Every structure is written in structure tokens, then in C-alpha cells.
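Heads up, the thing below is written out as C-alpha cells.
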Amino acid sequence: MDLKESPSEGSLQPSSIQIFANTSTLHGIRHIFVYGPLTIRRVLWAVAFVGSLGLLLVESSERVSYYFSYQHVTKVDEVVAQSLVFPAVTLCNLNGFRFSRLTTNDLYHAGELLALLDVNLQIPDPHLADPTVLEALRQKANFKHYKPKQFSMLEFLHRVGHDLKDMMLYCKFKGQECGHQDFTTVFTKYGKCYMFNSGEDGKPLLTTVKGGTGNGLEIMLDIQQDEYLPIWGETEETTFEAGVKVQIHSQSEPPFIQELGFGVAPGFQTFVATQEQRLTYLPPPWGECRSSEMGLDFFPVYSITACRIDCETRYIVENCNCRMVHMPGDAPFCTPEQHKECAEPALGLLAEKDSNYCLCRTPCNLTRYNKELSMVKIPSKTSAKYLEKKFNKSEKYISENILVLDIFFEALNYETIEQKKAYEVAALLGDIGGQMGLFIGASLLTILELFDYIYELIKEKLLDLLGKEEEEGSHDENMSTCDTMPNHSETISHTVNVPLQTALGTLEEIAC
């Protein structure tokens, strides 16, 4: 190893790198930078140190790369609760319009929309209709000398939709009687619907402290198939089913029953055992969720269903200058003509468009309800006569129109599903620190030693550079003061046995 001569004493001293290697806590380098000539031992230590450093860099880069891949893991847990908030329950009759409530004015404006009349306001296929229904329709569709009146889609749906007061035969919540006043009217694509436990209008949310049947909502409904519209054509409003559509959801999200609801058939008692799930997703770059606090144009709380309805509303308003009755906002409601000619085709086009137009990301916090359905036939042979007498209906009518819906928590617990970061900064630092200790015996303080050595080295170089500049300036000044004096340097031949700087000073004095 190179040794440098001491400027003051002329002796050999170790270089700065040798001093650092001898005092540093970095393993191995003291065996590389030692006093004396280059040996095989020093070469082997150098190879071992460089190899260990290379392995450290490879492993550390792999850990850094894994960190920036932003992986996540999912944690599932089940939590027992003392009580649970009962979910909102939205139900809709699959028939959106009661035939008996249709008026001549309704048929004049909306007969084509309902597929009851053609473009000429004529019954298209009278041979497909029941004679009694056909006669009633002909009377309602007699437009001879008729003067049409003003028409409102909101008023039409509210008046013609099924009334829960007429549909409901009985209602119980946790064994206590409830009624139509405990339901809130909402409008969906099915028309006039009803929501239980909405929490709106200042009503407190209902809770339950037990699981199992009898501790939730039990309701008996008459779907009134006699009121279903006759079908001899197909439109977006046409339905071939009989029953109700039901959606179980949280109070913070609007119903999207046409896509997320399940059907309940007449002639059966349907049991719905549900379990609450609380999901937590990660935002970018670990996930794709959107904060629930980031509201939308028409909804204060973000959810996927709210985003879908919000997007559809904006699209219809932009293209048709109106909105459907179930859509929020202050734009005017679409007329039946706008419904048929613009709004319904626009929704069809929107469904066919690239999904990026209505890109609805998952909210970061979401509550949903798992469901398990089972059903039994009603009425039984032994109860048929009793129900006939109680509701003054025939057994056939009961089998075709009456259903019972029983919704309850399977158990008084909820499931949490949470996304967590698979690799955080603390884990990254721990892995890199462990590998530093394994491969080169270094720690954070060792890194500080390296920075301190680099700082001292730079400072020394700068001071040497500044010292040389000052020395050159001083030498030039002394030479200028001696220009007028004779040069005696040639006459001096003796040797001065003093340090180099002292000797130079003496020579300059003699020279001057």
C-alpha cells in the first residue's frame, strides 16, 4: 500500500483511505487497505468484499423492485357484534303500471310507450288480448272527439304504479307489526318502488340484536296479477315475469334494482339469510379504489351504483335534454315521446359503449350483504281454506298472487375483508438493513461513516487547493519586492539542515 511522506518530518505516514479502513466498522476493508506490499491475501479479501457488495446490490435492488410493484394482500376476519343496523330493503312489483288506473289521457300520451297502442293509436293485435281486457282497453282508447290534457311522467308513474297499501297483507319487523308508513317511495327503472329502513325524513335506522328467522323483516304481498298490462308487443318496459324484485343494500347507496336485485315469486315463502360484509380497498398505486367522501354531481356519497346512475343521468341529459323519473337532478322529465325516441335508445347505446365512459371504480369503503335464498310452497293444503277465508281470495288466486318474504341476519356478526399493503417502507428498510449486515457487516452508522470520510476528504482537498493559491500569491508578492536587489542565489552553496519550509524562508531572506 502506498505510504506518503510527512511534509514536516520527512517520515512515511498512511494515506487517508488506510486510516479510514483501519477505523471503519465496515467489515473486510481493513484487510484490503493494509500497510505493506500487495499480497494474495489482500487480493482474496478484495474479491470477497466486491462479491459480497455485488450480492448486496442484487438483493437490495430486488427488494426495491418488489416494493415499487405495490403488491397487496387481503385479510378476512369475522367479528361478533352486539347489534347490527338492519339493511335497507327495496322492493318493486315487476309490473310497473296498473291497468285499471290507466286513463284515456294516459293512453293518448303513453299508449305507444307501453306497447298497448301502435303509432296510429290503434290496438295492434286485439286477438291476443283477453276479451274483458280488450273491451276495457277499447273504451279507454276511444279518442273520438277527445281533447288531450297536460301529461306528466312523474304524476303518471306515481298514480299508476302499484300502491303498497293495497299490496301489503301484513308486515312484521322483529315480531312487531309494521305498515306501509314504514316504507319510503322511490322510483327506479321498474317505476314506483318502496324502501324499508331508508333512514330518510329523520327516521332512525332500525337495528337487530338477534340473528335467525323472526328477527328481521317479514312481509306478505299481493302482487295483483289482475292489474298487469296485457302484452302483445315488446318494449324496454315490457316484463314477462310475475312477482317482485328485491334489493338488499346499505342506506348510503341508492337502489340499482334492475341489475342487483333478486326475484321473489308468488306462491312461495322466500327466506333470505344475509350477512353484512365490510370491505376496505386500497387507493392507487396499491389498488383502484376511490374515496367514498368524493361525492358525485347528484349524490353526496360515492358508491358504484351512485356512480352508474350519475353517469346515466348526465348522458341522457346531454343527449336528450331531459331525464327519466328515476334519475336525480333538476332537468325536466322526459315526455313519453322522448322516452321512446331518445332516452331508451341512448341508454342502449351507453351500454354498448366502451366501459371507460362510465368508469366507476370501487369505493375504498363498502358495505354489502351476502344472501342465501330458500323457499317453500304456499299455501299448504291445510292452510288453503283458512287463507281463502281470511283474504277472501280463492286458492288459485293465492297461489298466483301472494308471496311471503322473510329477510334476516344469518348470525349476529359481520365479515371484514380488508386489503393491506404487502410490503411497506419499514419492511423494505429492515430487509436492506439485514442484507447489509449479512453481506458486508454494515449498518446505518457505517453509511454515516462513509459520508463523514467523503466530507473530510473533500474538505482536505479544498483546503490544500486554497493553501496552494495563497502560497503562490505570497510568493509572487515577495518576488516583486526583490526585483531591485541583486540575485545572490548563485553564491550560496552550503546546505541548511532545517525543515523544508524553514529552509525556503531562509533562502528567500538571503536572496533579498
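Here the Cβ of each residue, glycine as well, is placed from N, Cα and C on the backbone.
Heads up, this one's the original sequence, none of the swaps are in it.
For the mutagenesis experiment Lys4 to Asn, the note given by Swiss-Prot reads: No effect on N-glycosylation. Annotation of the mutagenesis experiment Asn22 to Ser in Swiss-Prot: No effect on N-glycosylation. Looking at Swiss-Prot, the entry for mutagenesis of His72 to Ala says: Inactive. Active at lower pH; when associated with V-430. In Swiss-Prot, the entry for mutagenesis Ala81 to Asn states: Increases N-glycosylation. The structure shown retains the original residue. A mutagenesis experiment is reported in Swiss-Prot for this position, His127 to Ala, and the note states: No effect on pH dependence and function. A mutagenesis experiment is reported in Swiss-Prot for this position, His162 to Ala, and the note states: Loss of potentiation by Zn(2+). Mutagenesis annotation in Swiss-Prot: His339 to Ala, described as Loss of potentiation by Zn(2+); the structure shown retains the original residue. Where Swiss-Prot documents Asn365 to Ser as a mutagenesis experiment, the accompanying text is: Reduces N-glycosylation. Abolishes N-glycosylation; when associated with S-392. One mutagenesis experiment catalogued in Swiss-Prot, Gly430 to Ser, is accompanied by this note: No constitutive activation. Record note (Swiss-Prot) on the mutagenesis of Gly430 to Phe: Constitutive activation causing cell death. Inactive; when associated with F-443. Under its mutagenesis annotations, Swiss-Prot gives Ser443 to Phe the following note: Loss of function. Inactive; when associated with F-430.
Features recorded in Swiss-Prot, as mapped to the structure shown.
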residue : record               : Cβ contacts under 8 Å, 6 or more apart
His72   : mutagenesis position : Leu282, Trp286, Gly287, Gln419, Lys420, Lys421, Ala422
Ala81   : mutagenesis position : Leu412, Asn413, Tyr414
His127  : mutagenesis position : none
His162  : mutagenesis position : Asn93, Asn95, Arg98, Lys192, Ile223, Gln224, Glu227
His339  : mutagenesis position : Leu113, Met153, Met324
Asn365  : mutagenesis position : Arg278, Leu279, Thr280, Tyr281, Ser292
Gly430  : mutagenesis position : none
Ser443  : mutagenesis position : Thr25, Gly433, Met436, Gly437
Cβ-Cβ neighbours of Asn22 (mutagenesis position) (radius 10 Å): 13
Mapped DSSP class for His162 (mutagenesis position), helix or strand or coil: coil
Asn365 (mutagenesis position) in three-state DSSP notation: strand
